[in-house]
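*Asks:* Let me begin by handing over the structure; questions about it come next.
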Amino acid sequence: MAMIELGFGRQNFHPLKRKSSLLLKLIAVVFAVLLFCEFLIYYLAIFQCNWPEVKTTASDGEQTTREPVLKAMFLADTHLLGEFLGHWLDKLRREWQMERAFQTALWLLQPEVVFILGDIFDEGKWSTPEAWADDVERFQKMFRHPSHVQLKVVAGNHDIGFHYEMNTYKVERFEKVFSSERLFSWKGINFVMVNSVALNGDGCGICSETEAELIEVSHRLNCSREARGSSRCGPGPLLPTSAPVLLQHYPLYRRSDANCSGEDAAPAEERDIPFKENYDVLSREASQKLLWWLQPRLVLSGHTHSACEVHHGGRVPELSVPSFSWRNRNNPSFIMGSITPTDYTLSKCYLPREDVVLIIYCGVVGFLVVLTLTHFGLLASPFLSGLNLLGKRKTR
């Protein structure tokens, strides 16, 4: 009787062992693909990015000096979903992608300052105080950074509303979290951060206040370029003498994206669509005011979710920064800038493509299905089928 029970136990042991072996294989494959697609792929993509080289010597005709280089990252249009729009899985997926991309970039590239060019949130224009607090908490978790890295943010239309939706409460709510700073100087470089939503030019209270602030910034910049101690500038501290870098959400006026090119430019069928002033781009008048008041050497903007490079007046370059989120484009990216008081060089760093990640997942699912069916004898092993076919050909 004991021998019969022992034999019965051995007969059941082999199927259990085979099932355990299959389960371990499935778990190992799933773990490996999750590790690669959710973590390692970001290191693989961003590891290929390097800070661009920039000339670090400046000469005033008499002597040559070595200038400090500021490493700055520029990204735009993160569009964190709120409580109304978007499926929870969409929110989870896109926010995880941005968090991993940002944290990986911080670790590998070690920037000194990061600028986000508006539309931080998707529903800031209508979110309740409770929803706003939740959105801010998620943003601060996703874009957490060491104390030695500065994070600067400008407002976009989804953060405070389009001009007709904007009000003092929304603007102050945004500035309470992200500061109302308009002028930021570091390592001899001036950055002017503009609330471009408030440049409608219709004399609204917020618009008038914004223009007054910009005129004051213009005055300070002009004083920095004049002889030290000028009577019209007063006794206060002077800014660095370098021409500023202008940062805003709306692009300066351009007719369309017809002259834009590159793999992350707008789709070809959309490039000739005319832009609406104060909706897609700033008005022609507001753009001329900014260029006249600030005399920037470089402009960076967001809003369009696509890349474009244009030159205003043939001399002032503007770069539209593509969206940082998979929700807005399949191939998100950010800009890396090596900037000195007299020069700058920019390069683009591409994040993993969403379609590549989805193809990997679909391929692995197919592989696991084939592996499972083969294991239970429901599908002939492709390897064995190949050997049998090869054997038949040899016998002929």
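Numbers here mean position along the shown chain, with the first residue as 1.
The backbone N, Cα and C atoms fix where each Cβ goes, glycine too.
Small disclaimer: the values here were computed from a predicted structure and weren't measured.
Below are the features I grabbed from Swiss-Prot:
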BINDING   ASP77, ASP119, HIS249, HIS305  divalent metal cation 2 binding site
BINDING   ASP119, ASN157, HIS249, HIS303  divalent metal cation 1 binding site
MUTAGEN   ASP77 to Ala  Affects transport of GPI-anchor proteins
MUTAGEN   HIS79 to Ala  Affects transport of GPI-anchor proteins
MUTAGEN   ASP119 to Ala or Asn  Affects transport of GPI-anchor proteins
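In the displayed structure, how are the listed features positioned relative to their neighbours?
*Replies:* For HIS249 (divalent metal cation 2 binding site), the number of other Cβ atoms no farther than 10 Å from its own Cβ, over all displayed protein chains, is 27.
In three-state terms derived from DSSP, ASP119 (mutagenesis position) belongs to neither a helical nor a strand segment and is classed as coil.
Reduced to three states, the DSSP call for ASP77 (mutagenesis position) is coil.
Within the same chain, the residues at least 6 positions away from HIS79 (mutagenesis position) whose Cβ sits under 8 Å from its Cβ are ASP119, ILE120, PHE121, ASP122, HIS158, SER323, SER325, ARG327, ASN328, listed in sequence order.
When other Cβ atoms within 10 Å of the Cβ of ASP119 (mutagenesis position) are tallied across all protein chains shown, the result is 27.
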*Asks:* If we check Cα distances from ASN157 (divalent metal cation 1 binding site), which of the recorded positions ASP77, HIS249, HIS305 wins as closest?
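*Replies:* It is HIS249, whose Cα lies nearest.
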*Asks:* Taking only the Cα atoms, work out how far HIS249 (divalent metal cation 2 binding site) lies from HIS303 (divalent metal cation 1 binding site), in Å, as a whole number.
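*Replies:* With the alpha carbons as reference points, the distance is 6 Å.
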*Asks:* Radius 10 Å, atoms counted are CB only; among the binding-site residues HIS303, HIS305, which position scores highest?
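*Replies:* Most Cβ neighbours within 10 Å: HIS303.
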*Asks:* Test of understanding: give the count of other CB atoms lying within 10 angstroms of the CB of ASP77 (mutagenesis position).
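*Replies:* Taking every protein chain into account, the count is 27.
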*Asks:* Apart from ASP119, ASN157, HIS249, HIS303, which residues in this chain have a Cβ no more than 8 Å from the mean position of the Cβ atoms of those residues at the divalent metal cation 1 site?
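*Replies:* Here the nearby residues are ALA76, ASP77, LEU117, GLY118, ALA155, GLY156, HIS158, ASP159, SER196, VAL197, TYR250, GLY302.
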